[in-house]
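S.K.: This structure is in structure tokens; I'll ask about it shortly.
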Amino acid sequence: MSIMSISLHSASSDTVSLTSRRTISTSKHWAAIFDERIYQICNIVHPGLPIDNAAVEHIRYFLQSIVFELIEARATSVVEVDKTAKKLFAFGLQTVCKEAWDNMHQQLQKHKYQKALKTVLESQHRLAAVIKETLGPREKEKKDREKKEIERIACYIYYACESVTEDVLRLTGNYVKNIRNSEQKITMANLDVAMNGDKALMELRTKLRNEEEAESPGGFGFLSEFEEFVAEETEEKTLSNSQTYESVAVDFLRDERRFIRELNRINVFRRRIESVAATDVDKQIVCNLFGNLTEIHDLALKIERTLEDAIELSDTQCIGMGIWEHGEAYEFDTYTFYIRRDGGEMNETRHATYVINDNIKALLESERFASLFQSGEHYLGSSLDGQSFRLAVQYVLPQLLHIPIFHIYQYHEYITRLHQLSSSEEDRRDLNDCRSAFERVVGCVSDMSPELKTKITQFLDQQAKSEKIYNVKRLNEIQSSIDGFTGSPIGKTCNELEKDGDLGMIRPSLQFSSEITKNKKWKTERFVYIFDQMIVLCKRHRNTLKFKDRLAVHSIDVFDIPDSEVTNCFKIESHDKSSLPKIYHFVCKNPEEKRQWMAVLVKVTTKSVLDRILDNHEKEEAKRIPLVVPGPDQYRFSEPDTEDNISFEDYTSSSGIPVIKCGTVLKLIERLTYHSYTDSKYILTFLISYRSFCTPNDLFSLLLERFNIPTPKKLQQPKQGGGPLAGRYDTVQSHGLSAISSSSCINPLCEQKFRKEFQQPIQLRVLSVINQWVKLHWYDFQCDPVLLDALELFLNRCCDPREGLSKQHKKFCKTILALIEKRVKNPPGIMQQPNENGDKGAADEGHVNSAFVFGDDQQHPPQHQVYTNESPKETNQVLWHTAQKGDVDHYDLLTLHPIEIGRQLTLLHSDLYRAIQPIELVEAAWTKAEKWRKSPQLLRLTDHSTLLTYWVSRSIVETESLEERMAMFNRVLEVMSVFEELHNFTGLVAFYSALNSSCIFRLKWCWDGLDNEKKKCFDRFNTLCERRWQEMQKRLSSINPPCIPFFGHYLSNIYFLEQGNSTFVNKSPPHGAAGAQKQQKDDLKASDPENSNKQFKQLVSFLKLRKISNVIREIQIFQDQRYSLTLEPTIRQFFESINPKNDFKSNEDLEEYLYNKSLEIQPKGLDTPTAELKPKHNASTLRSPGVKPPKAAGNHYSANHPIGLHLHSQNSHSAPHAMSSQSSTVPNTPLSAHETKRSLSHNQDDAPLQQFVDIRFERKGTHPKIPVLQPPPLLPRSSRANQSNSVSLPPTTQAPMPPAPKSSGMMSTATSPTTLTTTTTPSSAGGPPPKLHPRRMTQQPMSPLAKSPLTPSRDNSSPSAFQFPVVYEASTAPPLPPRPSTSSDVSSSPSTSGSTSSATKENQEQLRVIFDREESHSPTVRLSVPLPPALPPPRGSSVFRAPPPLPPKSNRHNSNSPTLSSEQPFEDPMSPSIFVNTPPPPLPPKTYRSSNK
């Protein structure tokens, strides 16, 4: 049976036993009692160490078993429960009962409960309900009398469970931190190993189970991960890595800390023995036994600090100088005094070994110490009963007392190795002096006890082997050498071999007695292996070992047999429940051999108990030494937590870290760099959203202030030195002294604790936050050179040795400086591409701008115009229909291959989507006045989506042939299917919006001509784009990147979170729109630099910021991966150049034109089509090539996943992150009286569109405007010239193009593009439709990122990545060209275009697609939708469920409405006057449609 199955059986057996014990409540009820407290205790014991949900569940089951065991006896008083608990926790966990009793009385004595006890009290009330149900119905008098008693019982049991949880988590956390090559997280496997490695917990688990258990302690041992590890390679690697001065110093420090822990273990014995030493004779025995260990402990602490300072703070090799300072003071003579003891009747000098043996013998034989070995109730409530403690004193304590002697040789060895590796002559000289001092002590040991050298050599070998992972090979070799070995593998159960050898054993068939030796065959031979968790008994047979038995260490007891019965004999008794009790009597050859075997056996059986006592001792010492921090007058971040400056959620994170609800800026910065833990999720959220309440300069100033921690005033007092016995850990409890001056011993330790636990952790976390800031949000420094210079100055100053920072701090600073240098030379997202000659020039830049960089410094490898997630192995073939490559003038919806249209648009949308940065989404920046500066990439994506919708609509309505229009309808649906397969929901919604526009949706002849397959396809798209986008959210949660989600859903969520919640928390905020406006004014005042102090005192709603950041992180999920598709430059250029709005003064004019064209091709009231016109395209063009790529072509998809009209099941893809379905703000329009719902559409929701104009950014003195490109005309070039047109067309007055400004700044004159000039054609009512004016040049394919404000345009390369401009307070915003205004705006004069009323109208503008509006009132797409209130109505109200319908727009042909005249002057959108005087309108949120309309 494997260890995995055993450990899983252990967890399941707990559950089964729980079920068999009358399970009263559900697991959800027990989770409410224990889970939250488990997380909190984990954070207290091991701050920042996460714990797995499975581990929490296992601990909960364990605590449930304890509760049922305590209440199963149906006790009616706390005293009875306490007696039951003492029986249950009889071995090793007696502190549980004591702490539970003390905490219960402490809680009951309080009359007013603090807020912190709220969760505890609620859990106790739930536990009391369980106890009441267990006790059953009672009489009323007894019920009233027992009511308070039951509450006390619940309180006692609850605190007992807390104490057990603390022990389990502390033990498991220590195991996780010490294990190598393991995830720093408490998992189920780690928890099982740690609990099975502790004897006390194993005994408790054995008592709680009803089933029989496997004999193995189970669990995945530390060495089980290295079964295939090669010992020789590991040893060679370890030795090679250790041959440096720094690595030897680190090993030296590790062993010194281990030595200090062993001294503390000796102190555990000393404190217990001193507790019963009353007379002077007894005190003299104790003094002679332990000698001057206090001075040795004090010297070890000094050497530990010396090594720490030399490793962390010094850049030079100076260990010799620090240690020799102690040597010059003759402090190493302390070891000489410890080895040479003054004792005996003649006060002669004796060796420590003899003195230790004599005093232990006197201690064991003294009647005054007899009570120490009889009672089970002792100091610290230790689990060692009388007999166990006697064996520990007799066999374990002598070995511990010899460790200081062994440690002298470790000193000598490390000093010698450092002397060989040191490159400093001064350090070598000091190390040589230290070595001479230690050699004198070593010589003293050799002269007095030559036989001790053997023990010292064995000790040093064991210490060295304990560090080698290749021990697992030794364990596997031992197991393979045992014939017939059964049970779990040794390597998965044990970590090291303690001792092995031959032992005589009394035959089990004989009855043990003092006369047994008279039998000739009374003894047999056994070869015994003692591991840390197991004893294996074997028998030699020729040249092999036969397996006989195995005993678990946690289930055995060791007994010493007096020599009066059998000489040199001891007994091992096993109490494993899986089999009958086993008793083995072993006989040794001599007393020394017996002492060695007994010492090892007692050590392995009592190790967990001694460790537990030692942990309690160290915890008590840690409480005695307070953590002194600067006061609020010295350090603003030391202000205590109150309700006025910070508040937390009622729940905690999975790692036990409290979740912040709101707090002041200072408190947010404090928790951002907290000394006890690191919350990575909080750091990411803070860096995304901090601009809502402070500027980057403010954040950097606060981080600098947080980094510069002053020394507390209490630690600045002059230190008072104590006497030679005033050691740092010298306590009243340890020596029984009446009074000791605390200033001499506590002050140095307080200073060390302040530096280790407060100052250094905070400084490291500040550097960590700066590192994340530079790595993930480089644009803050890119657009502010002053901030970047200040950061570099700070990091260079930290690297200065005079600052006294540790090496870890300096290394961190150098890493950040290297990252800054890399960002400056090669900003994130810029990648070089081969030029025409195949070389990668320095100025050549790629298309993709990776807005979010994950990892150290993600730079994508150069690719030959291929966008891929990984290194391209196989790229798809570009597919062509009837259009020829490079003939851009003939590209349209029918001539291009539908698959290639979907691919190239997907690549374009992917670049636009991935270029969006978090700063563009914070505070709904796309709706503010400076939206084109703050959210350029976001607006570029929505702008292109809107243009694509208009392009599809115009392509259809300008096609006069019905056959050709039906082919376009089919082609649009095919492209949408390609979008669906490529997970491009942005393109899919754009095409869907075109089909649902009023001018296309009314084309009944085209819709009726679709076959059933196409109708089903459209119905599927209609469901996918339904009102609340629920189906699309389900689709997103079940697919893997790459993907391009529809961005409007995210914008709606962010907008309502911004408008519906205030950034700053007020005591009683006003409600409604007026309250929101007042709060926005308060936020603006708070952001004013003059009110920065006031701002830092306001409470920031971090709950709101966390929700917004969660939405942004959902966006980031799909920004990290790209498509493995081949870029076709000419098709990319074509779709970048489309501009169906270039001939119209406003969007309404374009929409009116589209609707009139729709009426022309299908007049109202005409049910059947008239005479069919001849298509302009030939039959091969009209015939669809299909959407299944050829098999020979390499494709992004597998062969069994073709692109087709039918969407394959997406459930096969695993969802990286489930995305919540939230209500969209898509406006819908009621059906007209003349039209009915179409059967092929299940939902007539409008697709949200956004209106944008191709805005050109210009910064004075930097670079020229981006040129205009020539798109292909959508109208026939010759055949339509003579055709009559009854539809009135908008005027086609040609506005003069502004000249290109002179290049300066980053652009040179040679690289400045020139604009194209076009001739004007007078328009007439009967003339042909206007041709599309050019928007961009056609020489080079353009990237969507080329329109960034600071990005220059180059002739032979793609434009660079986006860079934010530097905005100074004194400078004005760059002039922005206008977007086409509404008719009301056109009629207004330029002088009033910047007025308040005009701005208000522009802010209320939003593009909506209305496909079911009554024709007599709304013949086209409507604009000018009013904004909803700033604060949305409360959820659940009637207003929220059914907002009022939008009022219909007045008829455009009404005489009262403003009209456009051909004589009316119209300025071009690129005109400089409009560029300055007309600010662009922001994008308001979308509105709801009434469900009952």
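Here the Cβ of each residue, glycine as well, is placed from N, Cα and C on the backbone.
Where a substitution is noted, the model still shows the residue that was there originally.
Here's the feature list from Swiss-Prot:
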- 244-448: domain 'DH' (DOMAIN)
- G322 to R: In sy262; restores normal vulva induction in let-23 sy-1 mutant (MUTAGEN)
- 496-606: domain 'PH' (DOMAIN)
- 656-824: domain 'N-terminal Ras-GEF' (DOMAIN)
- 897-1164: domain 'Ras-GEF' (DOMAIN)
- E980 to K: In cs41; temperature sensitive mutant in which G1 cell fails to delaminate during the excretory system development (MUTAGEN)
S.K.: Taking contact to mean three or more C-beta pairs under 8 angstroms, with sequence separation of 6 or more, is the domain 'DH' (244-448) in contact with the domain 'Ras-GEF' (897-1164)?
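M.R.: Touching, no - the domain 'DH' (244-448) and the domain 'Ras-GEF' (897-1164) miss the threshold of 3 or more Cβ pairs under 8 Å.
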S.K.: Report the mean pLDDT of the predicted model across the domain 'N-terminal Ras-GEF' (656-824), rounded to a whole number.
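M.R.: Taking every residue of the domain 'N-terminal Ras-GEF' (656-824) together, the mean pLDDT is 81.
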S.K.: Based on Cβ atoms within 10 Å, give me the single least packed residue among the mutagenesis positions G322, E980.
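M.R.: Result for the mutagenesis positions G322, E980: minimum number of other Cβ atoms within 10 Å at G322.
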S.K.: For G322 (mutagenesis position), which DSSP three-state class applies?
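M.R.: It is helical.
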S.K.: At the Cα level, what's the spacing in Å between G322 (mutagenesis position) and E980 (mutagenesis position), rounded?
M.R.: 70
S.K.: Any idea what DSSP makes of E980 (mutagenesis position), helix, strand or coil?
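M.R.: E980 (mutagenesis position) sits in a helix per DSSP.
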S.K.: How many helix, strand and coil residues does the domain 'PH' (496-606) contain under DSSP?
M.R.: 22 helix, 54 strand, 35 coil
